[in-house]
Amino acid sequence: MSGGRDSSTSSGSNSAAPGASTNATSSASASASSTSTSASPGSTTSPASTQRQRGRPAKRATCTWCGEGKLPLQYVLPTQTGKKEFCSETCIAEFRKAYSKGACTQCDNVIRDGAPNKEFCSIMCMNKHQKKNCSTRHSGGSASGKGLAESERKLLASGAPAPTGPFQYESFHVFDWDAYLEETGSEAAPAKCFKQAQNPPNNDFKIGMKLEALDPRNVTSTCIATVVGVLGSRLRLRLDGSDSQNDFWRLVDSTEIHAIGHCEKNGGMLQPPLGFRMNASSWPGYLCKILNNAMVAPEEIFQPEPPEPEENLFKVGQKLEAVDKKNPQLICCATVDAIKDDQIHVTFDGWRGAFDYWCNYRSRDIFPAGWCARSCHPMQPPGHKSRMDSSSSKQRCPRPRYTVVAESEAMVPASPATAHFHPNCKGGPFINNSKLPCMVTGPTYQTLAKLCLQEVLAASTDTQQLSKLLFALEGDVHIVTAAGKNFTVKIPSPMRMKDDESLAQFIETLCTTCRACANLISLVHETEECKKCANSRKRQLTQSATPPSSPVLADKRNRQSNSATTSPSEKIIKQELAVKSPVESKSKTSTNNGKEPASQQNSNHSLNNNNNSASKSSNKVVIKSEPNGANAQTSSTTQALRKVRFQHHANTNTNSSATNGNQDTSQTTHVSTSHCSSSSTSSSTSLAGGSANTSTIGKYLAPLVAEVHPEQANVKPSNSYYKSPTTLSSSASLPTSVSTPFTGCQSASSTALAAGGVTAAKAATAPAGAAATAGASPSYTAITSPVSTPTSALANSHLRSQPIDWTIEEVIQYIESNDNSLAVHGDLFRKHEIDGKALLLLNSEMMMKYMGLKLGPALKICNLVNKVNGRRNNLAL
């Protein structure tokens, strides 16, 4: 039992402060709240404990009533001869009943049944008393002393206040603020800095009264609370339906407490408290039961809330009284250690930094100096760090000395350290930056680093992979909680994080590890947008705004951007299918009639070899583009062609398409192909006798659509006209981009365009050797053709038509092809043997309960199951 928490007093200082209210001395539960044994700021060591530092250890204290020595003695009853300690409210109540009937004259203990004498609890006490008072045993003084003791016992049993008697229930020393301020050379914070009344409000509440209060763990709920303790101007409340472990304290002028009926008048509804021990459906009946014949607190005893200060007027170093958040029944001597905006850092005098906290300057948990004395509330004096080394305080105080290392001065900044998140910056492959907060604040650098890791993990899209990366960092091992899970990470040791520079280095390492933008987390709030991410975003917007847009176009742009960093020899990309453009525009060209350089011939020969080797699994279109060079320069002026659609036929004249192979154009051609779901036997047969490129094209039977746009410069409509595709050169190189593909096969009749005068013609495909003789440049651009099917569609095409017949591997294949993030659950499906039949029966509750899936993946899989059921129903129709 901590002596400072007991507030033991001598006979000369046993009286309460002037004006002590009746409520402060009315019940045992109030004493219980004010005499808790847990260590806290302001709890001091009693003189008795300091005297027992040598020799034989002190005898373990036991409950005065039941003799229990294992339970903490949380309840103290001051008496004439000292104090009585108890383990529970029941023990202290029973002791008071027995004490009112009579007490031992020698030891002041209760006289139980079977005692040898009505005045003594035991023979030993009787013998001691006889030896001590043998000469005056029959004198009148003994009788008068006995009469005084009986009157005091009756006064104690009645519970009435005794301002000057030794049996006052709550007695405490009045802290001398003037002497303390003079000793420390500091000043007290003025009353205008606090959101507190000038004079502490009267507390007319009584234990057992019921009222409405906001649940401190869920401030949106209004619950029924019972007053279980009264101390000065404060109330100890317990939510009905909750246990005693969640009691909380409120001032009588708080806006969080109201009279019964206030919630209903304002259109609200009383809610069960968080952690309601009964069934939620029984709440209405339970509410009627507890309010029936209850002692309801009258509305007039609730005090109005005081006005709040207009701004933060605190100064560093000012003294005040503050509630200990870890032991809220205590108000202790404290100091303003730091100020930042609306926040102040409260430190408790004489204690290490474990109990310090940040709060708003409008907080109701801070009071001006002298508030406790005026409100008759016990005030805990400053602690003494030197006493923590004594053996008795080590046993009584739960604050270990090694905690000082975690809160060393090197780790505590002058003001709270703050890290700012910039959601506009890229979060990389592991972080969803939309889930990041704007900022986090920590009292120490290490705490801030831990908070940053916690927020990054909470916003992660793949916590399993990211936690491995964070654990690979250097530093001390810590456990952080994010998204309902515990993760083991590493944070630099306190000795390495001494200033902002070290913290900034850690944040930079964190961003690099997460593959995010270096400006995603910073110690300085930057209003300007990150230039790197802004430029990247502008490029994406420009690319997405360029019509027409398609996945093929994006793939081409990615390849073009990658080609800037590759050597010229790497720019020739392997292709599975080479398509020669059958479009030729009339242009004025000046060509070199000399022989083609050997490098160009080698490149063309390499291209033809690649075309022949990759024709079996063709998914890409490679179009040879010839820039304006020394050997071939073009200055074409053409009119924009609306659309040229052509189909592959068996009677394609490949020789006619190769006659104009030396003519070049600088037009921009948008090539789009679509995969034809139905196959044509005659077309594939007729194409079998052609070259490798021709046979490959015939295999897909996809109509190729060319949309030609001239360059913006030198556009002369009079010099442009359409040519029949049969007369267009197949070797004419056109810089290409891809338009939106067609979704189905088109017949020969549907490809004719009457409005623009564009006729549908046969697709001309040059032989493999034609490319070698054409005067073309060796630069090639590879773009993805829409002929290639998406991964999910290609994977699903191999599945059986009926999902009910799917095997386990087919189910896993279907899920992985539709959502790559669900691929990690493949082994789980194998473990539970989820085949097609089981897949159709899955629901989110079943997957979460029996398969251990989280809600997010379970909902994704349910969505895929619904798609399968929809397709199944369509097939049945």
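Even glycines carry a Cβ here, placed using N, Cα and C.
At each noted site, the model still has the original residue.
According to DSSP, CYS87 (Zn(2+) binding site) is assigned to coil rather than to any helix or strand. Taking the Cβ of CYS87 (Zn(2+) binding site) as centre and 10 Å as the limit, one finds 22 other Cβ atoms among all the protein chains shown. What Swiss-Prot records for CYS63, CYS66, CYS87, CYS91 is Zn(2+) binding site, and it gives sequence analysis as the kind of evidence.
If you average pLDDT over the domain 'SAM' (806-876) in this model, you get 86. Among the features that Swiss-Prot reports, domain 'SAM' is placed at 806-876, with the record citing sequence analysis.
DSSP gives GLU816 (mutagenesis position) a helix state. Looking at Swiss-Prot, the entry for mutagenesis of GLU816 to Gly says: No effect on function. Shows self- and ph-p binding activity comparable to wild-type; when associated with V-846 and R-860.
Sequence-distant neighbours of ILE834 (mutagenesis position) (same chain, 6+ residues apart, CB-CB distance under 8 A): ILE808, VAL811, LEU842. A mutagenesis experiment is reported in Swiss-Prot for this position, ILE834 to Thr, and the note states: Complete loss of function. Significant loss of self-binding activity. Moderate loss of ph-p binding activity.
Sequence-distant neighbours of GLY836 (mutagenesis position) (same chain, six or more apart, CB under 8 Å from its CB) are GLN802, PRO803, ILE804, ASP805, TRP806, THR807, GLU810, VAL811, listed in sequence order. The annotation that Swiss-Prot gives for the mutagenesis experiment GLY836 to Asp reads: Complete loss of function. Complete loss of self- and ph-p binding activity.
According to DSSP, GLY836 (mutagenesis position) is assigned to a helical segment. GLY836 to Ser appears in Swiss-Prot as a mutagenesis experiment; the accompanying note says: Loss of self- and ph-p binding activity.
Looking at Swiss-Prot, you'll find the mutagenesis MET846 to Val noted as follows: No effect on function. Shows self- and ph-p binding activity comparable to wild-type; when associated with G-816 and R-860. According to DSSP, MET846 (mutagenesis position) is assigned to a helical segment.
Quoted from Swiss-Prot for the published mutagenesis LYS854 to Ala: Partial loss of self- and ph-p binding activity. For LYS854 (mutagenesis position), the count of additional Cβ atoms within 10 Å of its Cβ stands at 12 [all protein chains shown].
Within 10 Å of the C-beta of LYS860 (mutagenesis position) we count 18 further C-beta atoms, all protein chains included. According to Swiss-Prot, the mutagenesis experiment LYS860 to Glu carries the annotation: Complete loss of function. Partial loss of self-binding activity. Complete loss of ph-p binding activity.
Under its mutagenesis entries, Swiss-Prot includes LYS860 to Arg with the note: No effect on function. Shows self- and ph-p binding activity comparable to wild-type; when associated with G-816 and V-846.
Sitting within 8 Å of the Cβ centre of CYS63, CYS66, CYS87, CYS91, and not among those site residues for Zn(2+), are the Cβ atoms of THR62, THR64, TRP65, GLY67, GLU68, LEU71, LEU73, PHE86, SER88, THR90. Checking each of the binding-site residues CYS63, CYS66, CYS87, CYS91 against LYS854 (mutagenesis position) by C-alpha distance, the shortest gap belongs to CYS87. Around the Cβ of MET846 (mutagenesis position), the number of neighbouring Cβ atoms within 10 Å comes to 14. Under the three-state DSSP scheme, LYS860 (mutagenesis position) falls in the helix class. Within 10 Å of its Cβ, the residue among the binding-site residues CYS63, CYS66, CYS91 with the fewest other Cβ atoms is CYS66. Comparing Cα positions, GLU816 (mutagenesis position) lies closest to LYS860 out of the recorded positions CYS63, CYS91, MET846, LYS860. The Cα atom of LYS860 (mutagenesis position) lies nearest to that of CYS87, taking the binding-site residues CYS66, CYS87, CYS91 as the candidates. Sorting each residue of the domain 'SAM' (806-876) by its DSSP state yields 57 helix, 0 strand, 14 coil. Comparing CA positions across the binding-site residues CYS63, CYS66, CYS87, CYS91, the one lying closest to MET846 (mutagenesis position) turns out to be CYS87.
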